[in-house]
Every structure is written in structure tokens, then in C-alpha cells.
Amino acid sequence: MAVRINAMAVTFVAHALAVIAAIMVLVWSISYRGGLAWEATNKNLIFNLHPVLMLIGFIILGGEAIISYKSLPLEKPVKKLIHLILHAIALALGIFGICAAFKNHNESHIPNLYSLHSWIGIGVISLYGFQWVYSFIVFFFPGGSTNLKSGLLPWHAMLGLFVYILAVGNAALGFLEKLTFLENGGLDKYGSEAFLINFTAIITILFGAFVVLTASAESPSPSPSVSNDDSVDFSYSAI
């Protein structure tokens with residue numbers, strides 16, 4: 001059941017938080033951590049791609065995909081296409097971000113998949129990919145019957161929100177893990193970089209909260225030109 005809040009009323013805050021989070025992670029990675037690179041003698045530059053791609057590419061674009069489906073006053077076929085494409089881009093960038101972490105670890109001779117953050121991350125990206133593939137087949141092409149779509153919709157929405165919330169929580173865990181490593185290496189616990197990392201995590205969590213709120217809010221009224229098949233309410237869709 002939708003919360004009695006119009007989705008348009010909360011999307012502005014979500015978009016603003018997304019911009020702030022993106023700027024903060026870029027400032028951290030470029031100004032404090034030295035920049036971004038796929039090939040570099042300084043392997044830390046390779047790792048810097050990981051938080052940038054996972055936050056901007058995976059968390060923010062994934063959130064914008066959810067928001068777009070709930071807040072855009074467009075016909076449902078158009079919203080479905082935008083929703084699908086944004087999630088595909090988010091998934092691709094998320095995979096690229098994980099590859100950057102593996103590349104950094106391999107070239108720095110650091111073990112892979114030893115932390116809770118990495119375990120949850122692999123689980124999240126796997127569930128996200130599974131959700132996208134089955135959603136493409138059922139809701140987009142070739143598409144299931146109206147009864148099949150209606151029956152799977154609650155599970156589609158519930159799994160989508162679960163995966164997204166898990167992704168946001170794991171992002172916060174990743175910031176904490178990296179900050180702990182840096183502090184163990186001598187970073188000032190009360191320095192500007194430590195505060196920047198912590199506040200980036202907080203903004204990320206707030207963005208995720210507003211995305212979930214948008215997904216639970218009422219959608220704009222559908223256009224009267226939408227066909228009967230598309231009049232089925234897919235507005236609670238999360239992925």
C-alpha cells in the first residue's frame with residue numbers, strides 16, 4: 001500500500017542528495033586520494049574507481065531508476081523503458097566498480113573476498129543482475145500475461161527494495177572499512193578527510209532513504225492515453 005505522499009514531493013530532495021553525494025565522493029577520490037586510473041603504478045588510483053563507480057554508478061543511478069518510475073508523469077511504457085535502461089547502466093557500472101577493486105587487490109597482492117563488505121557486495125550485484133534479467137523477460141520482452149505480471153509484481157517490488165536497501169547499507173559499510181584502514185595507516189581521526197568520508201556515507205544513507213520513500217509514495221496519475229494492458233499498476237516497481 002502506498003504512503004499518502006505524492007512521489008513528486010520528495011524527489012527534489014533525493015536528487016539534491018544524489019548530487020551532493022556524487023560531488024563528495026569525487027572530491028574525496030580526486031583531491032584527497034590522488035585521482036582515478038585504470039592503469040597506474042600507484043595502485044590506489046585503481047581502487048579509487050571503486051567507490052566512485054559503486055556510489056555514482058550503482059547506488060545513485062539505481063536510485064534514480066526507482067525514482068524515475070515513480071515520479072515521471074509519463075506513460076508507463078516510456079517509464080518502463082527509462083527504468084530498464086537506468087538499471088542496466090547501474091548494473092554495468094557496478095560490475096565495473098567491483099572489477100576495479102579486484103584489479104587493485106590482484107596487482108597489489110591483497111587477498112580478495114575476505115571481508116563482510118565484499119561478501120555482501122557480491123551477493124548484492126548477483127541479486128541485482130538476477131532481478132534485472134527476470135524483470136526484463138516478464139515485464140518488458142517477451143513479456144508475461146497480465147495475470148503473471150500482477151502476480152509477480154509484489155515480489156518484484158519487495159526484492160528490488162530489499163536489494164537496494166542492502167546495497168546502500170553495504171556502501172556505508174564500505175566507507176567505514178576504508179576509513180578504518182586509512183586511520184590504521186595514520187590518518188587523523190578528526191581530520192577533514194575522515195569527516196568527508198563519514199558525511200559521504202551519511203548523505204548516501206539519506207539518499208537511499210528518500211529513494212525508498214519515493215518508492216512507497218503515490219505515483220502521478222497515469223496518462224489517459226495509456227493502453228488497457230499498461231493500465232495495470234506497476235507503480236510500486238523497484239527494479
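In case you wondered, yes, glycine gets a Cβ from its N, Cα and C as well.
Those substitutions? Not in this structure, it's all original residues.
What you are looking at is a predicted structure, and each value in this text was computed from that prediction instead of being measured.
Taken from Swiss-Prot, the feature heme b 1 binding site applies to H50, H117, supported by similarity to another entry. Annotation comment: Swiss-Prot describes H83, H156 as heme b 2 binding site, evidence class similarity to another entry. Look at Swiss-Prot and you will find 13-216 tagged as domain 'Cytochrome b561'. Quoted from Swiss-Prot, the note on the mutagenesis of H83 to A is: Disrupts high-potential heme; when associated with A-156. Record note (Swiss-Prot) on the mutagenesis of H83 to L: Disrupts high-potential heme; when associated with L-156. For H156 to L, Swiss-Prot lists a mutagenesis experiment annotated as follows: Disrupts high-potential heme; when associated with L-83. Among the mutagenesis entries in Swiss-Prot is H156 to A, noted as: Disrupts high-potential heme; when associated with A-83.
Here the features listed in Swiss-Prot are painted onto the structure.
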residue: H50; record: heme b 1 binding site; DSSP (3 states): helix
residue: H83; record: mutagenesis position; DSSP (3 states): helix
residue: H117; record: heme b 1 binding site; DSSP (3 states): helix
residue: H156; record: mutagenesis position; DSSP (3 states): helix
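Of the listed recorded positions H50, H83, H117, the Cβ environment within 10 Å is emptiest of other Cβ atoms at H117. Cα distances from H156 (mutagenesis position) to the recorded positions H50, H83, H117 are smallest for H83. With respect to their backbone Cα atoms, H83 (mutagenesis position) and H50 (heme b 1 binding site) stand 24 Å from each other.
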